[in-house]
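Undergrad: Take this structure, written in structure tokens, and hold onto it; I'll ask about it next.
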Amino acid sequence: MAGIKLTHKLYQYYQLATSFLYAALLIRWLILMPLVGSRFLPGGIHEFLIYLMFYSSIMEVIWLLRFHGFKYGLLSRTFLKDLNFIYLVSVIHFYDDYEHALILKNASYSSFIISLSLSQAYCHWCKLFKRKGVKERTLVWKVNTFVTLPILYLSEFALLLLNIQVKNYHSTPTLDIINRVVLLAYFPVLLTAYKKLLTK
């Protein structure tokens, strides 16, 4: 019994901490953007963004499998989201030259950060509390679903498209093929997951 309570406490701490970290990402962007502009923005925020996306996704997958098992966990929208974030991190990390990556100076990078931080702060905050039955569709839910998420999806697609168009020395022929396949499958998979969100 004590072990179950500890597990639930740790789960709540994870959701709370992750929610605040994504809020901190937005605050960081709000501070940096007026000071340095899009040209120097990656130097002050990209490392934080990449680490946050990667580790929060890994932890969420662990919790997902812990509570729902492999069968239901791997077929969930949450797992698809986390897999997508991990893939995106692997594509745009630019670990050794992110200050100079042209892709990260594009407007889609800022819109991605804003929509990501808002949607994930809200998502993890909602998971702090158990809800039974049909969830109430509040104004915040509607804004997140019909405004924030579409901007996030379009911004990510733009970043992935730019990553193919703008060559860098991280690119390889195999990686280019994988990226093109992902782009082709992006909207069909996205629309399927989005439809499930609207009908749940």
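Note: Cβ is positioned from N, Cα and C throughout, glycine not excepted.
Substitutions noted, but not modelled.
According to Swiss-Prot, the natural variant Gly3 to Val carries the annotation: In strain: KA31a. Listed in Swiss-Prot is the natural variant Tyr55 to Cys, annotated as follows: In strain: KA31a. While the structure shown retains the original residue, Swiss-Prot records the natural variant Asn84 to Asp with this note: In strain: KA31a. Under its mutagenesis entries, Swiss-Prot includes His124 to Leu with the note: In KEG1-1; temperature-sensitive. Increased sensitivity to chitin-binding dye Calcofluor white and zymolyase. Shows K1 killer toxin resistance, and reduced content of the cell wall beta-1,6-glucan.
Mind mapping these onto the model and telling me what they sit next to?
TA: Sequence-distant neighbours of Tyr55 (variant position) (same chain, 6+ apart, CB under 8 A from its CB) do not exist here.
Following the DSSP three-state reduction, the secondary structure of Asn84 (variant position) is helix.
In the three-state DSSP reading, His124 (mutagenesis position) counts as helix. Other Cβ atoms within 10 Å of the Cβ of His124 (mutagenesis position) number 21 in total over all chains.
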Undergrad: When you measure from the Cβ of Asn84 (variant position), how many other Cβ atoms are you left with inside 10 Å?
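TA: Taking every protein chain into account, the count is 19.
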Undergrad: Using Cα coordinates, what distance in whole Å links Asn84 (variant position) and His124 (mutagenesis position)?
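TA: Checking the Cα atoms of Asn84 (variant position) and His124 (mutagenesis position) gives a distance of 17 Å.
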